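Features reported for this protein in Swiss-Prot:
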BINDING   TRP125, GLN137, ASP194, ARG200, GLU223, TYR229  mannooligosaccharide derivative binding site
DOMAIN    115-241  domain 'MRH'
MUTAGEN   TYR127 to Ala  Decrease of ER lumenal misfolded protein degradation
MUTAGEN   GLN137 to Glu  Decrease of ER lumenal misfolded protein degradation
MUTAGEN   HIS139 to Ala  Decrease of ER lumenal misfolded protein degradation
MUTAGEN   LEU393 to Ala  Abolishes dimerization
Amino acid sequence: MQAKIIYALSAISALIPLGSSLLAPIEDPIVSNKYLISYIDEDDWSDRILQNQSVMNSGYIVNMGDDLECFIQNASTQLNDVLEDSNEHSNSEKTALLTKTLNQGVKTIFDKLNERCIFYQAGFWIYEYCPGIEFVQFHGRVNTKTGEIVNRDESLVYRLGKPKANVEEREFELLYDDVGYYISEIIGSGDICDVTGAERMVEIQYVCGGSNSGPSTIQWVRETKICVYEAQVTIPELCNLELLAKNEDQKNASPILCRMPAKSKIGSNSIDLITKYEPIFLGSGIYFLRPFNTDERDKLMVTDNAMSNWDEITETYYQKFGNAINKMLSLRLVSLPNGHILQPGDSCVWLAEVVDMKDRFQTTLSLNILNSQRAEIFFNKTFTFNEDNGNFLSYKIGDHGESTELGQITHSNKADINTAEIRSDEYLINTDNELFLRISKEIAEVKELLNEIVSPHEMEVIFENMRNQPNNDFELALMNKLKSSLNDDNKVEQINNARMDDDESTSHTTRDIGEAGSQTTGNTESEVTNVAAGVFIEHDEL
C-alpha cells in the first residue's frame with residue numbers, strides 16, 4: 001500500500017523537518033492470523049467438500065463442537081483457488097458477471113451521486129467533486145455541518161477535470177488491484193498545467209466502503225504525476241455488489257468453510273456473531289463488527305487470548321486498543337446518527353460492547369473524542385447505552401455544529417468513578433497517527449536548542465520575519481505558540497541571571513553561544529516536556 005508522506009513546516013525548517021504518513025494504516029504490533037469464515041448448508045458441504053477430492057487433499061476438517069464442522073486449508077494451499085478450479089464456469093459466464101457488475105455499479109454511482117457535491121479537506125487544499133460538473137481543488141474552509149464553502153479564495157482554484165456533458169460518452173471501467181475490484185472513470189478537460197502545458201486530469205476510483213447507511217465520501221486525493229491525479233470515492237451501496245464488496249482484510253485473510261448446523265442445536269456463538277456482523281480487522285487481535293442490520297449497534301471483538309481477564313486491565317490492553325481505535329478512525333468506519341462520517345474535527349462520546357469470539361460480553365469501551373483532537377478510552381462493565389441512538393451518547397460536528405446530547409453516561413468522569421470506587425482507567429490516544437505527539441516532542445527539542453544559541457532579542461527578530469512571510473497557516477500557528485513558550489522561559493532565565501549577578505551588564509542584546517549553553521541548564525527535561533504538552537494544534541491548521 002502506498003503511503004503519501006507530508007512535511008509540516010516548523011519554526012526553523014533546517015533544524016526540524018517534521019513528517020508523518022497521511023492516513024497510513026497502523027501495522028499490527030503482534031502478528032495475528034486473520035480468517036474469513038463462510039457458512040454453507042448440508043448439501044453444499046457434501047458436494048463441495050466431502051465429495052471433492054481435490055479440496056479434501058488441500059486441508060482438513062475440524063469438529064468445533066455443537067454440531068459445527070469447519071474445513072481449514074493447509075498453509076501451502078489456497079482454498080479459494082481450489083474451489084474456483086472445481087467450479088466449471090465458462091469464460092462467457094465470467095464475462096457476463098463482470099459486465100453485470102459494471103453496469104449495476106455505474107447505475108449506483110449515478111443514483112447516489114446525482115446532483116450532490118462531496119468534498120475532502122487535506123491541509124491547505126480542499127477537493128470538491130460535483131459529478132457531471134467538475135472536480136476542483138481550492139483553498140478555503142468548509143462548514144462540515146452544512147457542507148457550505150466558507151472564505152473560498154478564487155485566486156487559488158484549479159479545475160482537475162470536467163466530465164463530458166453527454167452521459168453516454170462518459171467511460172467507466174471495472175478494474176482490479178491488490179485490494180479488489182473497483183470502478184474507474186477518467187475525467188479530463190482540466191485547467192492547463194503551468195509545468196507540462198497539458199490539461200489536468202483525474203482518475204476517480206469508485207469503491208465499496210463507509211457505513212451501510214452513510215453518505216458517499218472522498219477518501220483521499222493524490223497527485224501521481226505532475227498535474228495528474230487519483231481520487232478514491234467510497235459509495236456504501238456498491239458493497240451490495242459481490243465483486244466490489246470484498247475488502248483488503250478479506251483478501252488477506254485465510255478462508256475457513258463451515259457447515260451450518262441446525263439452529264436448534266446451537267446457542268449464541270461465533271456463527272450467530274459472524275452472520276450478523278461484518279468483521280473488519282483493526283490489528284492487535286481486535287475486530288470492528290459492523291452489523292448487517294442497521295438498527296443494531298457496532299461492536300468490538302477480541303480474539304487475542306492475552307486480553308481475556310477484564311477484571312485486571314493492564315497497560316497492554318490500552319496500547320492494543322489505542323492502535324485499533326486509531327485504525328478504526330482512519331478507516332472512517334464510524335457514522336454519526338445523522339449519517340455523517342466521524343472525522344477529525346468532530347467530537348463525541350461513543351460506546352461499544354467488547355465481546356469475545358462467541359459473542360460473550362466482556363466489558364464496554366467508551367471513546368471520548370475531544371475538540372483538541374485527542375481522545376480518551378475508558379473500560380467499564382457498567383456503562384449503559386441510550387437505546388434510541390445506537391453507539392452514541394453525544395456528538396458535535398466540527399467547530400460549527402451544535403452539541404447534541406443523546407443520553408447520560410454512567411460514571412462518565414473521573415470524579416464519579418473514584419467516588420463509586422469503580423475501575424475505569426483511561427488511556428490517551430491521538431487521532432492523527434501520532435502527528436500531534438511527534439510535533440510536541442520536536443517543538444520541545446527546538447525550544448531547548450534555541451534557548452542555548454539565541455538571545456531573546458534575536459528570537460524576536462526571527463519570529464517577526466516569519467510573521468511577515470509565513471509559509472502557511474500551520475507555520476504561523478506553530479510559530480506563535482512556540483514563541484509564547486520560549487518567551488515564558490526566557491523571562492524566568494533573565495530573572496535568575498539577575499539574581500546571580502547584580503553587577504552584570506544588561507545592555508547586551510546578544511550572547512555568546514558558549515555562555516548561552518552554560519546558562520540554560522535550569523531547564524530540566526520534565527519542564528521541557530510540560531511546555532511541549534501545552535502546545536496545542538487545531539485540526540484546521542493541520
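Using N, Cα and C of the backbone, Cβ positions are placed for all residues, glycine too.
What you see is the original sequence, not a version with the noted changes.
Shown on the structure are the features that Swiss-Prot records.
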| residue | record | Cβ contacts under 8 Å, 6 or more apart |
| --- | --- | --- |
| TRP125 | mannooligosaccharide derivative binding site | GLN137, PHE138, HIS139 |
| TYR127 | mutagenesis position | PHE119, TYR120, GLN121, PHE135, VAL136, GLN137, LEU160, ILE218, VAL221, ALA231 |
| ASP194 | mannooligosaccharide derivative binding site | none |
| ARG200 | mannooligosaccharide derivative binding site | TYR158, ARG159, LEU160, GLY161, GLY190, ASP191, ILE192, CYS193, CYS227, VAL228, TYR229 |
| GLU223 | mannooligosaccharide derivative binding site | TYR229 |
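Reduced to three states, the DSSP call for HIS139 (mutagenesis position) is strand. The record assigns TRP125, GLN137, ASP194, ARG200, GLU223, TYR229 to the mannooligosaccharide derivative binding site, and the maximum Cα to Cα distance across that set is 18 Å.
Sorting each residue of the domain 'MRH' (115-241) by its DSSP state yields 8 helix, 70 strand, 49 coil.
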